[in-house]
Amino acid sequence: MDYSYDEDLDELCPVCGDKVSGYHYGLLTCESCKGFFKRTVQNNKHYTCTESQSCKIDKTQRKRCPFCRFQKCLTVGMRLEAVRADRMRGGRNKFGPMYKRDRALKQQKKAQIRANGFKLETGPPMGVPPPPPPPPDYMLPPSLHAPEPKALVSGPPSGPLGDFGAPSLPMAVPGPHGPLAGYLYPAFSNRTIKSEYPEPYASPPQQPGPPYSYPEPFSGGPNVPELILQLLQLEPEEDQVRARIVGCLQEPAKSRSDQPAPFSLLCRMADQTFISIVDWARRCMVFKELEVADQMTLLQNCWSELLVLDHIYRQVQYGKEDSILLVTGQEVELSTVAVQAGSLLHSLVLRAQELVLQLHALQLDRQEFVCLKFLILFSLDVKFLNNHSLVKDAQEKANAALLDYTLCHYPHCGDKFQQLLLCLVEVRALSMQAKEYLYHKHLGNEMPRNNLLIEMLQAKQT
């Protein structure tokens, strides 16, 4: 179903730059790109590019390379699931609430332009509170600066995190329910790890170590959608997650003097971070209403994206361009990664840093982060769900909540909602590259034994 568009507010098609004709398949596009996208999806067309898959797509050249045009349609946010498979006129009305909110806002802006006689670019609408300042660069106190980056690679760190060792995870051969079964429901004997936080507000056992504070979580305020408020309450504190992971990594070091290889240590950090993410999902509204099979299907689809987003948001808060902050609190300079981690991992880290800069410029806040996390979990791209309608409803509500929040709190940046969704496209691309890297390491027998991430990769392929 297409929605009308007010031509007074000039906007150009994000695919080719032609004049926008309305809302088509998830966003504002021109009539030509609407028809092209619809025909491509309904006819299941497969294109090839005779160049380097980077052809310029504009109004005059949009028909020269259908491959690059279709890829750009997907990149800017046109949705495959919005196209009807029965070839009837009109798309699937999945985005109606979002369209209506966006259209109402544009009507309001148009009225304000006429009343005040100025362009939108000169400032936020009258009566709207000024946007919050960009998040400050997060700096560790001098006493908490982690050991020199080389310590992570060449030997045990000298700081409070110096007793790292490979955690002894109770990993047995995956049973018929896959590697996630024991995390979601401990009744399955192949996994013995249970929820670290069985109640929404329960704290994990505190491990010894210095305090590690991040900005206080947002506790509420005017015009914050209820869904986002609920997600903020479910989001674990960073210092609690750090303390639990550090404790898990230190535990086996008490009984062994040798130190694990740096890459093995990073894999175990990722394992423990993912366990925290699974725990968050288990307590998440809607998710806990799904059958176990659907829960595992969703997590197997998005586990790598959730890990990437977790890392990205930590760097946005950290605020440094020449180093990264690990979940354990250690700082690692990018120059160290370049020298000792290999070219593949270095290129992956640099690509992630580009997204960090982009999100920092967009002033990504905690409210938007928890909403993006929820959107990744409830992806509409997942097939073979028993309760697809519940997942679809969760996705639509999260989209609407994020749109409402960005329009209300960042009125000076009218396309922030769309920009955030485009960042999710890059998160997915990064996650694909990360999985390829892990599988490359696995084929070279460089992955630690009983690694949960490799089990997730293998479960996805079976």
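Residue 1 is the first one shown; counting continues down the chain.
Positions of Cβ are set from backbone N, Cα and C atoms, glycine also.
Modelled residues match the original; the substitutions are not represented.
Per Swiss-Prot, the features are as follows:
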BINDING   Gly342, Tyr437, Lys441  1,2-diacyl-sn-glycero-3-phosphocholine binding site
DOMAIN    223-460  domain 'NR LBD'
MUTAGEN   Ala270 to Trp  Reduced lipid binding and transactivation. Abolishes ligand binding and reduces transactivation; when associated with F-345
MUTAGEN   Arg314 to Met  Strongly reduced transactivation
MUTAGEN   Leu345 to Trp  Strongly reduced transactivation
MUTAGEN   Leu345 to Phe  Abolishes ligand binding and reduces transactivation; when associated with W-270
MUTAGEN   Leu348 to Trp  Strongly reduced transactivation
MUTAGEN   His440 to Asp  Strongly reduced transactivation; when associated with D-442
MUTAGEN   His442 to Asp  Strongly reduced transactivation; when associated with D-440
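Here the CA atom of Leu345 (mutagenesis position) lies 7 Å from the CA atom of Tyr437 (1,2-diacyl-sn-glycero-3-phosphocholine binding site). Look at the recorded positions Arg314, His440, Lys441, His442 and count other Cβ atoms within 10 Å of each Cβ; His440 has the fewest. Close to Leu345 (mutagenesis position) in the fold, though at least 6 residues off in sequence, lie Val337, Tyr437, each with a CB less than 8 Å from its CB. Taking the mean position of the Cβ atoms of Gly342, Tyr437, Lys441 as the 1,2-diacyl-sn-glycero-3-phosphocholine site, the remaining residues of that chain whose Cβ falls within 8 Å of it are Phe263, Leu344, Leu345, Leu438, His440, Glu446. Here the Cβ of Tyr437 (1,2-diacyl-sn-glycero-3-phosphocholine binding site) has 15 other Cβ atoms within 10 Å, regardless of which shown protein chain they belong to.
Residues Gly342, Tyr437, Lys441 are the ones the record ties to 1,2-diacyl-sn-glycero-3-phosphocholine, and the longest Cα gap between any two of them is 12 Å. Nearest to Gly342 (1,2-diacyl-sn-glycero-3-phosphocholine binding site) in space, judged by Cα atoms and limited to the mutagenesis positions Ala270, Arg314, Leu348, His440, His442, is Leu348. In sequence order, Leu430, Gln433, Ala434, Tyr437 make up the list of same-chain residues 6 or more apart from Leu348 (mutagenesis position) whose Cβ falls under 8 Å from its Cβ. If you measure from the Cα atom of His442 (mutagenesis position) to that of Arg314 (mutagenesis position), you get 27 Å.
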